[in-house]
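Taken straight from Swiss-Prot:
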type	residues	note
MUTAGEN	HIS27 to Tyr	Enhances binding to RETREG1
MUTAGEN	LYS30 to Arg	Enhances binding to RETREG1
MUTAGEN	LYS49 to Ala	Increases interaction with ATG13 and strongly reduces autophagosome formation
MUTAGEN	LYS51 to Ala	Decreases interaction with ATG13 and strongly reduces autophagosome formation
MUTAGEN	LEU53 to Ala	Decreases interaction with ATG13
MUTAGEN	HIS57 to Asp	Enhances binding to RETREG1
MUTAGEN	GLN116 to Ala	Abolished deconjugation of phosphatidylethanolamine (PE) by ATG4B, without affecting deconjugation by Legionella RavZ
MUTAGEN	GLU117 to Ala	Abolished deconjugation of phosphatidylethanolamine (PE) by Legionella RavZ, without affecting deconjugation by ATG4B
MUTAGEN	THR118 to Ala	Does not affect deconjugation of phosphatidylethanolamine (PE)
MUTAGEN	PHE119 to Ala	Abolished deconjugation of phosphatidylethanolamine (PE) by both Legionella RavZ and ATG4B
Amino acid sequence: MPSDRPFKQRRSFADRCKEVQQIRDQHPSKIPVIIERYKGEKQLPVLDKTKFLVPDHVNMSELVKIIRRRLQLNPTQAFFLLVNQHSMVSVSTPIADIYEQEKDEDGFLYMVYASQETFGF
């Protein structure tokens, strides 16, 4: 079971930077992404892991499908994937473009997921 603490609190900045460098050296066509459940989320389950290496050609709609499948959600369950806890990006946007615009200073791309109700829509 993953820790309740966010990834950034479990690893030092230096360790995260080093890990990204190793990932990018070994897998230059993969984007290092951290996906965690939104802190106030109650309806959606917790993912079995938080770190993903996403092929750079994948777009957001494909990533959403992958995460929905990992969470074993049914088609009617609301699901939102936000970049840096605030940005909803177009589902057609390639993950490589999002990475270039939104990556953290440690080199990871951070995302959170939540159900629609969490944001009061």
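Cβ atoms are placed via backbone N, Cα and C, with glycine included.
Taking CA atoms as the reference points, LYS49 (mutagenesis position) and LYS30 (mutagenesis position) are 17 Å apart. With a 10 A radius on its CB, HIS27 (mutagenesis position) counts 13 other CB atoms from all the protein chains. For HIS27 (mutagenesis position), the nearest neighbour among the listed mutagenesis positions (LYS51, LEU53, HIS57), judged by C-alpha distance, is LEU53. Put simply, of the mutagenesis positions LYS30, LYS51, GLN116, the one whose Cα is nearest the Cα of HIS57 (mutagenesis position) is LYS30.
Close to LYS30 (mutagenesis position), meaning Cα to Cα within 10 A, are the following mutagenesis positions out of LYS51, LEU53, GLN116: LEU53. Listed mutagenesis positions: LYS30, HIS57. The one with the lowest count of other Cβ atoms within 10 Å of its Cβ is HIS57.
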